[in-house]
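Since the structure comes first, as structure tokens, the remarks are kept for the end.
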Amino acid sequence: MTDDFAPDGQLAKAIPGFKPREPQRQMAVAVTQAIEKGQPLVVEAGTGTGKTYAYLAPALRAKKKVIISTGSKALQDQLYSRDLPTVSKALKYTGNVALLKGRSNYLCLERLEQQALAGGDLPVQILSDVILLRSWSNQTVDGDISTCVSVAEDSQAWPLVTSTNDNCLGSDCPMYKDCFVVKARKKAMDADVVVVNHHLFLADMVVKESGFGELIPEADVMIFDEAHQLPDIASQYFGQSLSSRQLLDLAKDITIAYRTELKDTQQLQKCADRLAQSAQDFRLQLGEPGYRGNLRELLANPQIQRAFLLLDDTLELCYDVAKLSLGRSALLDAAFERATLYRTRLKRLKEINQPGYSYWYECTSRHFTLALTPLSVADKFKELMAQKPGSWIFTSATLSVNDDLHHFTSRLGIEQAESLLLPSPFDYSRQALLCVLRNLPQTNQPGSARQLAAMLRPIIEANNGRCFMLCTSHAMMRDLAEQFRATMTLPVLLQGETSKGQLLQQFVSAGNALLVATSSFWEGVDVRGDTLSLVIIDKLPFTSPDDPLLKARMEDCRLRGGDPFDEVQLPDAVITLKQGVGRLIRDADDRGVLVICDNRLVMRPYGATFLASLPPAPRTRDIARAVRFLAIPSSR
């Protein structure tokens, strides 16, 4: 490999401010060798290694077909619009590059047209968004909905004007030649480097979604960034699920077919109404939102059983009625195919005694999902890798537990892979301090949020905000935010009150804010400099013991003679904590304090595993020392 990473290499010459880093060069060498030998490679690269450039440069130099997959759409967009162009330009790369997302990320012109025709039946706000989207549809080049600023990202119009694998009419669609998904796929087929995300990669490999399936067999190199998310995402795709959103979409499409093309078939409207009603009734039976529970236990309840049977019957009715009008409307024909698919899925979900699977359900305020997930995806993922010879490269800042990658590789069935553990080049002994508070209030006791907020207030105020408070539950997040707002004058931002992107923008522009958040801010958030110099974590992030997926994995581990705590719960929590901690120091000049409000870190034997997996920062139990550390001005 020409040494692109040397002080006088291509990257240093072409990229302003590029500083050579030894761990980055080591990773680039390992990636180059893995590509040349066509063998798997697993790399944990600590924050600040510069892992993106370390895999991009060798991948572009290899002149092979490359798929790069990310855990989040945010990183996918950043790679495609920022990192890839920068490295391509530096290396004078002349190949074609494409971005490909799942089809629900693109505007569907046919569904937009159908909604505009059904306009009078839509609520006013949705109708006004549909009108805005019609005007946007004439301006957009790629139809990527993340680039539309005129309609809010949580607008209820989006599911109506985007397609899913289930409701797409495919080549029968009157808008097929202008279809944004088809254009994006064609571009990806012709490209040398394609940027996708894990959801799309796995959906394609498992479901063989038409079109994209032809793209992957040709790839010589598969690179997974944020690879720590792969095992959980893979388990979703190797299982099956059915959601109320899918059923309500089906009912809507049957209604549109009746109102536009099949006005003589009133039965269609009746069966669509009954399906929508039974889906909503079933959601009401499930109770509180935000809960993930055991489907086997749920279906033992006679009341739920009755609602489930009713759902099954109305789906059956839609299938029978749609069958009578086959061949008269492309929209209804597609709806019939979905009804067939959903009947099969519902049947699988009813057979709750299949061993080797976890059966679970989840509900939000308006919707529910019923799902079955395999307990282990190792064999299936191993099979997948065997079918696709080439280099499989997995990287993330958080793959190891106590300097061991086995937890990650065993979950994906990765064998005989080269592995590399690269520590962060940051000087944590100078840049950071870890504080585990003394005299913490008893968790889950009434008033614990009030006491904790009172303990934390002095350090947050001494730091003039500039703080992330990361919580392990929504309830704690809301309670703490309420306490902070009642007792502090600093701006307190709360996750969920606006979109993630806007919250981050508000946090950065305020310059003295406290952001109280939960899971989605634990990873993939990059705030550099003095804007963020304090990260507080309310407790060690063990997954709730009631979570059916966790329970099932623990049971599977027990049956194999393992220790569920040591092999499942502890490693999962360590990886999550490492992600949260990684929010603090993002640059060589950053300084900050990490506060963990959980005595178990120092009182329980397993605390040592957590500490051994964290960056080597000095530790204290004295909050006054943490306040003094924050008072020292940074070297910026």
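Keep in mind that glycine also has a Cβ here, set from the backbone N, Cα and C atoms.
Keep in mind the model shows the original residues, not the substituted ones.
Copied over from Swiss-Prot:
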- A45, G46, T47, G48, T49, G50, K51, T52: ATP binding site (BINDING)
- C108, C168, C173, C179: [4Fe-4S] cluster binding site (BINDING)
- 10-272: domain 'Helicase ATP-binding' (DOMAIN)
- K51 to A: Cannot complement the AZT sensitivity of the knockout mutant, decreased colony size in presence of AZT, not toxic upon overexpression. Loss of ATPase and 5'-3' helicase activity (MUTAGEN)
- C168 to A: Cannot complement the AZT sensitivity of the knockout mutant, decreased colony size in presence of AZT (MUTAGEN)
- D225 to A: Cannot complement the AZT sensitivity of the knockout mutant, decreased colony size in presence of AZT (MUTAGEN)
- P615 to A: Partially complements the AZT sensitivity of the knockout mutant (MUTAGEN)
- R619 to A: Cannot complement the AZT sensitivity of the knockout mutant, no longer interacts with HolC (MUTAGEN)
- T620 to I: Partially complements the AZT sensitivity of the knockout mutant (MUTAGEN)
- T620 to A: Cannot complement the AZT sensitivity of the knockout mutant, no longer interacts with HolC (MUTAGEN)
- F629 to A: Partially complements the AZT sensitivity of the knockout mutant (MUTAGEN)
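Within 8 Å of the Cβ centroid of the [4Fe-4S] cluster site, not counting the listed residues C108, C168, C173, C179, the chain contributes R103, L109, E110, R111, S163, L169, G170, M175, Y176, V181, V182. Between the C-alpha atoms of G50 (ATP binding site) and D225 (mutagenesis position), the distance comes to 12 Å. In the three-state DSSP scheme, K51 (mutagenesis position) is classed as helix. When secondary structure is read from DSSP and collapsed to three states, F629 (mutagenesis position) falls in the helix class. Rounded to a whole value, the Cα-Cα separation of C168 (mutagenesis position) and G48 (ATP binding site) is 42 Å. Using the Cβ center of A45, G46, T47, G48, T49, G50, K51, T52 for ATP, the list of other same-chain residues with Cβ within 8 Å runs, in sequence order, P23, Q24, M27, A54, A397, L422, S424, P425. For R619 (mutagenesis position), the count of additional Cβ atoms within 10 Å of its Cβ stands at 16 [all protein chains shown]. G48 (ATP binding site) sits 12 Å from P615 (mutagenesis position), counting Cα to Cα. Recorded residues F629 (mutagenesis position) and T620 (mutagenesis position) have their alpha carbons 11 Å apart, per Cα-Cα distance.
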